[in-house]
Amino acid sequence: MKRKICKALICATLATSLWAGASTKVYAWDGKIDGTGTHAMIVTQGVSILENDLSKNEPESVRKNLEILKENMHELQLGSTYPDYDKNAYDLYQDHFWDPDTDNNFSKDNSWYLAYSIPDTGESQIRKFSALARYEWQRGNYKQATFYLGEAMHYFGDIDTPYHPANVTAVDSAGHVKFETFAEERKEQYKINTAGCKTNEDFYADILKNKDFNAWSKEYARGFAKTGKSIYYSHASMSHSWDDWDYAAKVTLANSQKGTAGYIYRFLHDVSEGNDPSVGKNVKELVAYISTSGEKDAGTDDYMYFGIKTKDGKTQEWEMDNPGNDFMTGSKDTYTFKLKDENLKIDDIQNMWIRKRKYTAFPDAYKPENIKIIANGKVVVDKDINEWISGNSTYNIK
């Protein structure tokens with residue numbers, strides 16, 4: 001929040017100075033705001049691969065949903081490039097990185113990073129946007145759902161690159177941008193058209209075995225990220241040759257396309273079968289996705305909290321305070337809350353609320369637009385608020 005101005009300034013200084021001299025493009029696979037570039041190629045080929053690999057035994061509902069997805073292909077492409085242009089994003093793209101061996105992005109693992117560590121990672125972003133996509137799809141909002149799915153696949157593509165799962169940034173190596181430019185310029189020759197099997201064979205069949213969506217998604221992503229990280233050290237650093245880079249781009253871009261096809265296959269089965277990833281699962285964490293109104297002065301610098309009360313009367317509350325500026329007019333902010341009692345089911349939570357506490361004697365009013373709460377890969381609360389919250393106030397959302 002703005003009140004933590006010192007570290008915000010540190011982060012801003014890093015953003016302007018550490019990336020200087022490398023490039024203004026500090027993200028992973030290239031992508032343009034109009035839905036073109038390497039990221040868009042990956043998702044487009046992912047759908048094409050799945051269509052080519054579809055077994056004749058696939059349920060009609062899956063086929064129908066695949067057709068709906070194809071009808072919204074441009075939204076998938078736009079979503080796949082949007083995270084690199086999102087005005088709400090972290091300046092250093094910290095949440096686009098994920099080391100599959102440490103479960104961290106570079107803000108926790110790299111010694112040169114002196115500002116706040118960022119809890120979100122490329123892997124957690126995949127799960128968040130997949131949950132939002134599934135929720136909107138089941139409501140019939142296919143356009144928005146497909147855009148969210150594209151965002152999820154952006155992060156999946158990021159953690160398949162050699163540099164992002166190795167937590168090697170443009171600060172650590174000039175090769176970060178150079179390699180991804182190399183891949184972008186040659187992306188057409190790295191296209192694949194099949195995962196090498198039909199959807200009733202091992203690769204796709206294994207994708208459907210684990211009904212715990214969060215657990216499946218994390219381990220599925222981990223497998224591809226480990227390959228990308230290994231390729232960085234064996235073929236993609238600045239010490240490697242052009243032939244090595246060609247091999248690295250060929251392998252990791254093929255993995256991105258194949259992995260995307262598999263992820264979309266899981267998504268289509270989940271929405272076609274009405275799978276509820278949260279049934280019977282203990283809730284270890286809650287993810288809040290909060291939209292602040294775009295109305296003038298809707299944001300706040302006051303303290304903001306999220307709390308729950310369980311049926312046995314116990315309460316837990318967390319401060320919502322991301323590094324830098326959050327709760328700004330028109331912003332969308334994400335917060336992850338770890339529960340003390342890991343044996344809770346979602347139905348054990350009786351009440352949820354957000355609370356505002358004055359930071360100064362002259363508090364801001366705050367106008368949230370919407371809040372969604374995600375548990376175990378499912379949106380369990382979707383609350384339109386659109387009310388001004390003034391002073392020291394509590395707003396119940398459940």
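We number each residue from 1, going along the chain as drawn.
Backbone N, Cα and C atoms are what each Cβ position is placed from, and that goes for glycine too.
Original residues only: the substitutions mentioned are not part of this model.
Predicted, not measured: the structure shown is a model, and the values here were computed from it.
Feature list (source: Swiss-Prot):
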| type | residues | note |
| --- | --- | --- |
| BINDING | D84, H96, H154, D158 | Zn(2+) 3 binding site |
| BINDING | D297, G299, D364, A365 | Ca(2+) 1 binding site |
| DOMAIN | 29-278 | domain 'Zn-dependent PLC' |
| DOMAIN | 284-398 | domain 'PLAT' |
| MUTAGEN | H39 to S | Loss of all enzyme activities |
| MUTAGEN | Y303 to F or N | Increased dependence of PLC on Ca(2+). Dramatically decreases hemolytic, cytotoxic and myotoxic activities |
| MUTAGEN | D364 to N | Increased dependence of PLC on Ca(2+). Dramatically decreases hemolytic, cytotoxic and myotoxic activities |
| VARIANT | A15 to V | In strain: 8-6 |
| VARIANT | V47 to I | In strain: L9 and KZ1340 |
| VARIANT | D202 to A | In strain: NCIB 10691 and CER 89L1105 |
| VARIANT | P363 to S | In strain: NCIB 10691 and CER 89L1105 |
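Location within the structure of each feature annotated in Swiss-Prot.
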residue: H39; record: mutagenesis position; contacts (Cβ under 8 Å, 6+ apart): W29, D30, G31, S80, T81, D84, M153, H154, G157
residue: V47; record: variant position; contacts (Cβ under 8 Å, 6+ apart): L66, L69, K70, M73, L76, A261, I264
residue: D202; record: variant position; contacts (Cβ under 8 Å, 6+ apart): none
residue: D297; record: Ca(2+) 1 binding site; contacts (Cβ under 8 Å, 6+ apart): T329, D364, A365
residue: G299; record: Ca(2+) 1 binding site; contacts (Cβ under 8 Å, 6+ apart): T292, F327, M328, T329, S331, D364, Y366
## Note on the structure
Counting across all protein chains, other CB atoms within 10 angstroms of the CB of D158 (Zn(2+) 3 binding site) number 31
### Task
Taking only the Cα atoms, work out how far Y303 (mutagenesis position) lies from H96 (Zn(2+) 3 binding site), in Å, as a whole number.
27
### Task
On the DSSP side of things, how many residues of the domain 'PLAT' (284-398) fall into helix, strand and coil, could you say?
3 helix, 58 strand, 54 coil
